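Residues annotated as domain 'CBM-cenC 2' in Swiss-Prot: 195-343. The feature domain 'GH10' is assigned by Swiss-Prot to 352-675. While the structure shown retains the original residue, Swiss-Prot records the mutagenesis experiment Asp537 to Asn with this note: Loss of activity. Here Swiss-Prot flags Asp537 as active site. The note that Swiss-Prot attaches to the published mutagenesis Glu600 to Gln is: Loss of activity. Listed in Swiss-Prot is the mutagenesis experiment Asp602 to Asn, annotated as follows: Loss of activity. What Swiss-Prot lists as domain 'SLH 1' is 1051-1114, and the listing cites sequence analysis.
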Amino acid sequence: MMKNNVDRIVSIVTALIMIFGASLFSPPIRVFADDTNINLVSNGDFESGTIDGWIKQGNPTLAVTTEQAIGQYSMKVTGRTQTYEGPAYSFLGKMQKGESYSVSLKVRLVSGQNSSNPLITVTMFREDDNGKHYDTIVWQKQVSEDSWTTVSGTYTLDYIGTLKTLYMYVESPDPTLEYYIDDVVVTTQNPIQVGNVIANETFENGNTSGWIGTGSSVVKAVYGVAHSGDYSLLTTGRTANWNGPSYDLTGKIVPGQQYNVDFWVKFVNGNDTEQIKATVKATSDKDNYIQVNDFANVNKGEWTEIKGSFTLPVADYSGISIYVESQNPTLEFYIDDFSVIGEISNNQITIQNDIPDLYSVFKDYFPIGVAVDPSRLNDADPHAQLTAKHFNMLVAENAMKPESLQPTEGNFTFDNADKIVDYAIAHNMKMRGHTLLWHNQVPDWFFQDPSDPSKSASRDLLLQRLKTHITTVLDHFKTKYGSQNPIIGWDVVNEVLDDNGNLRNSKWLQIIGPDYIEKAFEYAHEADPSMKLFINDYNIENNGVKTQAMYDLVKKLKSEGVPIDGIGMQMHININSNIDNIKASIEKLASLGVEIQVTELDMNMNGNISNEALLKQARLYKQLFDLFKAEKQYITAVVFWGVSDDVTWLSKPNAPLLFDSKLQAKPAFWAVVDPSKAIPDIQSAKALEGSPTIGANVDSSWKLVKPLYVNTYVEGTVGATATVKSMWDTKNLYLLVQVSDNTPSNNDGIEIFVDKNDDKSTSYETDDERYTIKRDGTGSSDITKYVTSNADGYVAQLAIPIEDISPAVNDKIGFDIRINDDKGNGKIDAITVWNDYTNSQNTNTSYFGDIVLSKSAQIATAIYGTPVIDGKVDDIWNNVEPISTNTWILGSNGATATQKMMWDDKYLYVLADVTDSNLNKSSINPYEQDSVEVFVDQNNDKTTYYENDDGQYRVNYDNEQSFGGSTNSNGFKSATSLTQSGYIVEEAIPWTSITPSNGTIIGFDLQVNNADENGKRTGIVTWCDPSGNSWQDTSGFGNLLLTGKPSGALKKGVTFDDIKNSWAKDAIEVLASRHIVEGMTDTQYEPNKTVTRAEFTAMILRLLNIKEEQYSGEFSDVNSGDWYANAIEAAYKAGIIEGDGKNARPNDSITREEMTQ
């Protein structure tokens, strides 16, 4: 073997010298001496008669046997009890990062098992600095006992930081399956090859395959002008230095290796001498530019050879390309005989042809489209192969925008656009046209006076240019392609609204006025009356101010007879986007009677591309497509903005699409296409410490708890969903399950799954439990339950015993829940879950979510009073206890605030004293300025979206106000003042949805934004919510208790309609007039409704003007964080309550009628 390796080295060196010459070896180039036929498994045939080198995954029995596929021996695997158990082999130190390997083994079942699930999976376990990963090599290959089955696949090693563990193991979804394995072979896939990585270097095929023009430039293979042969590549339409011919080298280059570049260039128009060079663009976490050669002088009319070289630093690159540029931004030039010679990467990208076609999965719902670049639409490019396999609609990412089609006035260039149309026709695809009008990527000449570019064009001239452009573009495709024209709709106008919902202050608006929008639609309809016409925009899926603005604009346009057929929702979302907001936005806009198309879908990872983030992304993609399917009556297309992560427009690092940078299916693909093959992310929710009472009335303490949402469908796409709140004490896990279900049936029900030790086992252990609760209250007898129906569905109050595990703060309990919905057909039509959307909860706890046992709720107090809103700290604020911002979302130091809260019958008052030594408001975005944001959820529903009662109020240090979402800002008041240490913000927030009273608890949070001297936001800190999503999600707000309204201010004539016959009428009216008790509404007291002993205690303190005191822990059923704890302490010290020795029984009930006596 040593002689063979030496011979191989000599032959490779000789070949390299013949190609490059001896000078190649200064600097030296890497040469591998690996024999690519070497099996990395040293004992893969077991002919040693041992299992040396093999280890156990789990605890199976491994033994050598004479039942063989080759030779005399094989390995027999028995004694399995878990699906993941089997033989394993370590490859740590044997495999190289970035290298691809072929994996093959032979498998046969031990006879006599009669398994109903005889499947084999081969998995690589990998642990690096980013955690533990399970990479599938072969997924559930069927095997038999009748013959040996070859199980084969490929594996490419990738990892982050240090690789700590790497081993391959053979498993089966049948936990007791027994089998033999033999002839295990793992080898590197490809030997080293050296050559030209440019496939179309001479253009003698007469096409531009692999080449594109960057920017506005257009490339074309031309006959009759060539350095050799008959063809060369001509570049025209350049408007910037960097515009020019570009070739994609992604997957073809080995970082760390030198590549020699050689090409010929010629021009015929321009100066006598021009300067030209080649540059490599390599994208990792940012775009890197590597110069191939200095600018070379090229003489007009002469073919000139240009040489250079480059070496990419070792890194992970999502995109690599080489392009030619000139210092003359409009120079047209030819190139020919282009070579980039060096080691050809073994990591050539191939797509997965054995997975479902994406568009076929949704063929009964809507077409699935993708934005493309014409350079990647040659059949040899794996991007084109991926496009053809998975999509049945195309849109041009840039090639149909104004600057691409008409870079100079009257000169239309359709070459790149036509390439996309031709590809669509050849592959039986439809197209969306994008876009006829935009404020970006439109040439300046559109807006300039032709005689003086420093002056603006007139309204009439700009309208004429707009009409000419729209008419020419639509007529081109209609005339050239006729009945074959695949374009079924156009984005007529794009992004005409700004972030605040106003018409964007573009040059179109400035010169023409707001009617430019309707004019564009009129011109398009006139040019092609059969074409569907769309208005397209971003951030209209948030159900906020921009959604409303789009609704109002389209409603107005339709009322004026403008021919608008649909709304394009770009849907550039992120992994924290709210599915309820997206649903509400779709339905709101669709109510206008227009089509809805999702036009630019991707999901920003916000810089986090960890495995956990990718699984979280998968869940949201699944929820999103379930929603799209449920809304299929409105949605007529769903289009992704890019085919794979390597071509995303988003800044790196990012992974926003269904296919990764190597064009392989991501977890999100499987979550959308076949959730049974997905790996769910593990969600986490907090259970707050507390002991709620279970009974006819829902305990008021539940108001303080953030819910989790049971809204991921595993059956159907429309049906019952739920919110779940959790609390705990040393005896029970308490659940409040509120089910939304408008099709009542006794077959409806809840299933609760609990893994007390949270060990995430793949089968049930003795600590694991499944409980059932029917809508009629029947079900598991070993838990406490109370079920009631209401107009929205039904509510279950549950207590699940956990005393046996001695629960403590920060412990975790594995948890999942399933909501079953029978819509009246006698069967379960829809099922939603919280965590495991593979729906394997009945047998597998590994995909349960986590319930974290946490301390009691965060709650602050606002006292009754009416300060003057003047930005000054009046004396009235002196008696208010402050709270502080100390929950960091961005950064870990910077501006912070202490804040105090007061209230009266009209307003909530907030005083924020901000410490900030460097004040800045230069950013155009209000949220990036030095400012204070107050978040209020008046009904404290803690929803993941904003309801009408919710608000986001922002005030910067200069008293400039701004508001988020659908905030009702009417009546809002603020004042600010500068201090030696920063600034003060004082606000009055009007009550719009509730009548406040003593004991009311609202959702509340406060955030401080900190800008640096350049206007960049560098710090965000809140009082409570750590998520950073308070602007769209109220579920993380803290709690604010309203107290202190005096009883002495008499209200005359107080009475209620429902106490006329009550024996306690007189007492109720007297106490209500003194604010000691309050009506449930202005006209209803509800005398028979119960109150808790805690609520009654608070009322008594108000009656006697007794101040609350810090709770000292006298009672076992009162926790220091409970809203009533300090009231209980004051009443206990005053002798008003005694308890029963250990318990105060704060949640025991009395009627509102009884408490007045």
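Just so it is clear, glycine is given a Cβ too, placed from its N, Cα and C backbone atoms.
This is the original sequence, none of the listed changes applied.
Not measured: the values here are computed from a predicted model.
In the predicted model, the domain 'CBM-cenC 2' (195-343) shows an average pLDDT of 92. Distance noted between the C-alpha atoms of Glu600 (mutagenesis position) and Asp537 (mutagenesis position) is 9 Å.
Residues within less than 8 Å, Cβ to Cβ, of Asp602 (mutagenesis position) and separated from it by at least 6 positions along the same chain comprise Met571, His572, Ile573, Phe640, Trp641, Gly642, Thr648, Leu650, Pro656, Leu657. For Glu600 (mutagenesis position), the number of other Cβ atoms no farther than 10 Å from its own Cβ, over all displayed protein chains, is 25. Listed in sequence order, Asn494, Glu495, Val496, Leu497, Lys546, Met550, Ile567, Gly568, Met569, Gln570 are the same-chain residues six or more apart from Asp537 (mutagenesis position) with CB atoms under 8 A from its CB.
DSSP assignment over the domain 'CBM-cenC 2' (195-343) gives 0 helix, 77 strand, 72 coil.
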